Amino acid sequence: MIWKRHLTLDELNATSDNTMVAHLGIVYTRLGDDVLEAEMPVDTRTHQPFGLLHGGASAALAETLGSMAGFMMTRDGQCVVGTELNATHHRPVSEGKVRGVCQPLHLGRQNQSWEIVVFDEQGRRCCTCRLGTAVLG
């Protein structure tokens with residue numbers, strides 16, 4: 001297991017109370033040895049005007065996952081901040097849920113890179129994101 005902080009899924013989800021994460025319906029669903037996953041509904045909260053999943057909602061899911069994964073790689077007195085987010089959208093989603101899967105690409109002392117892949121309910125890749133974070137403290 002790579003994580004330096006040991007939080008349960010309930011504890012992870014509690015961090016979202018009264019935030020945009022909760023408003024979008026993002027819920028952490030899996031914490032593995034080197035992976036963090038979350039689901040987000042595709043509904044009126046996350047649609048763009050034409051009834052499809054908004055690219056910004058996919059980006060919000062990615063940044064949520066990468067930032068929390070980055071935080072779990074820090075020690076007491078440290079935090080992470082996002083420095084760059086890149087998203088490539090592959091296919092539209094109009095309903096149901098999407099699942100984000102976050103894994104590390106680089107874990108340095110001062111910066112991290114995370115890959116977050118967003119899948120639809122059929123397991124098809126809908127969006128590929130990369131988040132860079134800086135470790136502070």
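From the backbone N, Cα and C atoms, a Cβ is placed for every residue, glycine too.
Original residues throughout; no substitutions modelled.
Sequence-distant neighbours of GLU63 (mutagenesis position) (same chain, six or more apart, CB under 8 Å from its CB) are GLY82, LEU85, CYS129, LEU131, listed in sequence order. Per Swiss-Prot, the feature active site, nucleophile or proton acceptor maps to GLU63; the stated evidence is sequence analysis.
Residues annotated as substrate binding site in Swiss-Prot: GLN48, HIS54, GLY55, GLY82, HIS89, HIS90, ARG91, PRO92. Counting only same-chain residues at least 6 apart in sequence, those with a Cβ under 8 Å from the Cβ of PRO92 (substrate binding site) are LEU52, LEU53, CYS126.
The C-beta environment of GLN48 (mutagenesis position), restricted to residues of the same chain at least 6 apart in sequence and closer than 8 Å, consists of HIS54, GLY55. Here Swiss-Prot notes a mutagenesis experiment, GLN48 to Ala, with the remark: Loss of activity.
HIS54 (mutagenesis position) falls within neither a helix nor a strand when secondary structure is assigned with DSSP, and so counts as coil. One mutagenesis experiment catalogued in Swiss-Prot, HIS54 to Ala, is accompanied by this note: 229-fold decrease in activity toward salicylyl-CoA. Loss of activity toward benzoyl-CoA.
As a published mutagenesis entry, GLU63 to Ala, Asp or Gln appears in Swiss-Prot alongside the note: Loss of activity.
Taking the Cβ of THR64 (mutagenesis position) as reference, residues of its chain lying under 8 Å away and at least six apart in sequence are, in sequence order, VAL21, ILE26, ALA38, GLY100. Under its mutagenesis annotations, Swiss-Prot gives THR64 to Ser the following note: 13-fold decrease in activity toward salicylyl-CoA.
In three-state terms derived from DSSP, SER67 (mutagenesis position) belongs to a helical segment. If you draw a 10 Å sphere around the CB of SER67 (mutagenesis position), it holds 21 other CB atoms from the protein chains shown. Under its mutagenesis annotations, Swiss-Prot gives SER67 to Cys the following note: 104-fold decrease in activity toward salicylyl-CoA.
Quoted from Swiss-Prot, the note on the mutagenesis of MET68 to Ala is: 130-fold decrease in activity toward salicylyl-CoA. The Cβ neighbour count for MET68 (mutagenesis position), using a 10 Å radius over every protein chain in view, is 23.
Most other Cβ atoms within 10 A: among the binding-site residues HIS89, HIS90, that distinction falls to HIS89.
Candidate binding-site residues: HIS89, HIS90, ARG91. Nearest to SER67 (mutagenesis position) by Cα distance: HIS89.
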